[in-house]
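Feature annotation from Swiss-Prot assigns domain 'GIY-YIG' to 5-87; the stated evidence is sequence analysis. Quoted from Swiss-Prot for the published mutagenesis Arg34 to Ala: No endonuclease activity. Increases stalled replication forks in the replication fork barrier (RFB) of the rDNA and the amassing of X structures in rqh1 deletion mutant. The note that Swiss-Prot attaches to the published mutagenesis Glu74 to Ala is: No endonuclease activity.
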Amino acid sequence: MDLCNFYCCYLLKSNRTQSSGAVYIGSTPDPPRRLRQHNGEIVGGASKTKHGRPWSISCLVYGFPNKVSALKFEWNWQNLGISRYTKDCDFRSKKQKTIMYCLKGLKHLVDSDTWRRWPLNITFLNKTAFSKWNQLGKTYGNINVYFDEEWLNGFHEKVIQKTYDHKLCLRKTISEPVKCNLCYECIESDELRANCPFTDCNSINHLTCLASSFLTEECQVLPIEGMCTKCKRVLRWREFLSTVFTTSLETDERDFESENRIEIIDLELEK
């Protein structure tokens, strides 16, 4: 059983020639391996990107609560012209599907009411793409944006193994029945729970109770930040979400790649 639920969406750009403008949007639980597939270094799909090699990752979007959520985001990013979040924003022209077109679509998605409060991260691995992103203005809501050219290096140690070890530790600390620090009711094994991410605080709560306490002064469904009821530290909602799990989790996280991909647009062929 794999306890890590990391799943990201990514934007590729073809580097076949200096002026190549082909782009591709996909999703994966393992970006380094998926990039190798796109570039033909290992087998395993990615046939649609065969003619644009070599490819590089311009940016990744991650922090989704599960694979289904990531795939929903991926579909909307791939289909900006018909997505209900962007269909009124002039994304219908096929010739506009450049790197800037995709970044504008990404900006519209993360600024929408649906995703702006999700604990998402956007990491840029390419300076040019990051510069283009900054031209689009400030990102609102609960989204963090980073630039890190070396993000893929040590991916498994930084993301996969860290998450795996953290969740194993959480399971060990609450293997016995515990009570929610907010409602004082026993937390059942199949209920979502979240604990304070600080190691010197052992606060554990029902996820729903914690969300309600964070939303006492808000009219939204998803909170942004609040105070830990025990250590009194102010924390962002995303920090609590990183600790969420159930003790009865038995989901087998398989390496699943979405079949729905954005159509590759090679601008060189259109010239």
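The backbone N, Cα and C atoms fix where each Cβ goes, glycine too.
Taken as a whole, the domain 'GIY-YIG' (5-87) shows an average pLDDT of 91 in this prediction. DSSP classifies Glu74 (mutagenesis position) as helix under the three-state reduction. The Cβ of Arg34 (mutagenesis position) has 23 other Cβ atoms within 10 Å, all protein chains considered. For the domain 'GIY-YIG' (5-87), residue counts in helix, strand and coil come to 26 helix, 21 strand, 36 coil, using DSSP. In the shown protein chains, 24 other C-beta atoms lie within 10 A of the C-beta of Glu74 (mutagenesis position).
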